[in-house]
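Q: A single structure is presented below for examination.
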Amino acid sequence: MASQGTKRSYEQMETDGERQNATEIRASVGKMVGGIGRFYIQMCTELKLSDYEGRLIQNSLTIERMVLSAFDERRNKYLEEHPSAGKDPKKTGGPIYKRVDGKWMRELILYDKEEIRRIWRQANNGDDATAGLTHIMIWHSNLNDTTYQRTRALVRTGMDPRMCSLMQGSTLPRRSGAAGAAVKGVGTMVMELIRMIKRGINDRNFWRGENGRKTRIAYERMCNILKGKFQTAAQRAMMDQVRESRNPGNAEIEDLIFLARSALILRGSVAHKSCLPACVYGPAVASGYDFEREGYSLVGIDPFKLLQNSHVYSLIRPNENPAHKSQLVWMACNSAAFEDLRLSSFIRGTKVVPRGRLSTRGIQIASNENMDTMESSTLELRSRYWAIRTRSGGNTNQQRASAGQISIQPTFSVQRNLPFDKTTIMAAFTGNAEGRTSDMRAEIIRMMENARPEEVSFQGRGVFELSDERAANPIVPSFDMSNEGSYFFGDNAEEYDN
């Protein structure tokens with residue numbers, strides 16, 4: 001967990017809050033999603049979208065991207081200083097899909113960033129509402145996590161494709177703040193640090209001068225974020241060592257890769273939040289629902305209730321399976337890309353299948369795809385039960401480092417037993433004595449060797465009926481746990497490459 005003095009709930013991070021009580025947090029998170037909803041309604045009016053077109057997830061993504069681009073200070077500044085052909089630094093836009101004469105048409109729109117900022121601020125009582133922007137970023141990140149497997153990125157930084165369950169949030173922009181840092185997996189943080197160290201190795205001036213000082217501060221901050229995700233003293237001590245290094249180089253890279261491997265068993269704590277597309281919040285606000293007054297939480301029943309009665313549509317390519325498209329978005333909405341498939345299936349009430357068995361590509365439609373053959377269908381985003389999102393890695397007891405599930409980073413706080421084949425993971429540690437030998441390494445390896453998969457993780461925690469808003473009667477599911485239900489393993493999902 002984060003070091004004692006700095007513990008703030010995820011909702012507080014989400015809303016830049018000082019210490020708030022539960023009611024205030026619910027109100028400020030409600031205010032945040034309400035603002036996104038109001039902004040979306042206004043954009044749909046501007047673009048003259050019909051109700052159906054406004055509920056099309058592809059239109060939602062374009063509008064969300066426009067507002068993120070309008071507020072991306074650093075990129076805007078960069079674009080103004082380095083003008084590139086055919087790109088107006090003051091404008092933003094994207095494809096909007098409309099139904100014309102029984103066919104879907106693509107229309108490219110262009111807006112002044114200033115205008116988008118004005119509409120966003122107006123929807124948020126004049127504030128910049130950065131929390132709302134971060135919320136949208138996390139929704140995009142969760143969608144990417146569900147759609148793409150980051151094998152190539154892992155291999156590029158010297159990590160192993162088997163570490164894909166550590167990669168939550170790997171596509172989040174750097175400006176995503178505390179709320180963004182909370183949802184990043186151990187592997188994501190390790191990768192960011194390795195990239196930084198590699199730049200330092202290749203560029204002599206990276207750590208020098210006024211800029212170098214800022215770089216150093218950023219490096220130490222990232223180290224501290226990663227340290228805060230680890231739950232054992234030895235892993236944290238190793239992070240201190242990486243952070244305090246005078247001149248970070250290959251030894252630190254090896255240490256970080258070692259730590260990432262160790263996190264497959266000694267799981268880090270990573271937050272999970274249900275962030276929904278703007279086209280879900282919009283219609284709810286339009287129907288008169290007052291999020292701020294009612295209060296809202298990203299980790300409780302609220303997103304489930306919202307998805308239960310929302311209608312979201314998606315464009316479907318000729319050979320895609322609409323049910324599979326629905327699964328992709330359901331997983332993204334519930335931040336469940338790295339959860340055990342059996343558990344997701346139980347909560348959803350329909351079978352959730354691995355990525356490689358889905359007949360669907362991502363949600364976005366490329367500009368060169370033919371629109372003539374596009375159909376649209378309803379996304380089925382409802383669930384049978386609801387469950388509380390967790391931020392623990394599912395290790396059962398921190399004192400005697402127990403084993404977390406290996407190819408899983410749990411999303412829901414629900415009891416499951418831990419099938420896992422430790423030998424495959426321990427094999428990753430033999431024969432690589434790279435980097436320093438240290439007491440900490442020995443200690444971590446010892447903990448991993450001794451880590452017993454306890455019988456169950458999240459003991460006694462269950463799912464709840466959707467009518468059980470107070471979470472009074474947990475239903476503890478039972479699974480056939482003979483094999484582990486990983487979404488990505490043994491699989492050939494598309495790669496994410498910007």
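The count begins at 1 with the first shown residue.
Even glycines carry a Cβ here, placed using N, Cα and C.
Heads up, here are the entries from Swiss-Prot:
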| type | residues | note |
| --- | --- | --- |
| VARIANT | Asp101 to Asn | In strain: A/Fort Monmouth/1/1947-MA |
| VARIANT | Asp290 to Asn | In strain: A/Fort Monmouth/1/1947-MA |
| VARIANT | His311 to Gln | In strain: A/Fort Monmouth/1/1947-MA |
Q: Using all protein chains in view, find how many other C-beta atoms are within 10 Å of the C-beta of His311 (variant position).
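A: Summing over all protein chains shown, His311 (variant position) has 13 other Cβ atoms within 10 Å.
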Q: How many other Cβ atoms are found within 10 Å of the Cβ atom of Asp101 (variant position), counting all protein chains shown?
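A: Around the Cβ of Asp101 (variant position), 5 other Cβ atoms lie within 10 Å.
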Q: Do me a favour and check the Cα-Cα span between Asp101 (variant position) and His311 (variant position); whole Å is fine.
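A: Asp101 (variant position) to His311 (variant position), Cα-Cα distance: 22 Å.
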Q: Among all the protein chains here, how many other CB atoms are within 10 A of the CB of Asp290 (variant position)?
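A: Result for Asp290 (variant position): 12 neighbouring Cβ atoms inside 10 Å.
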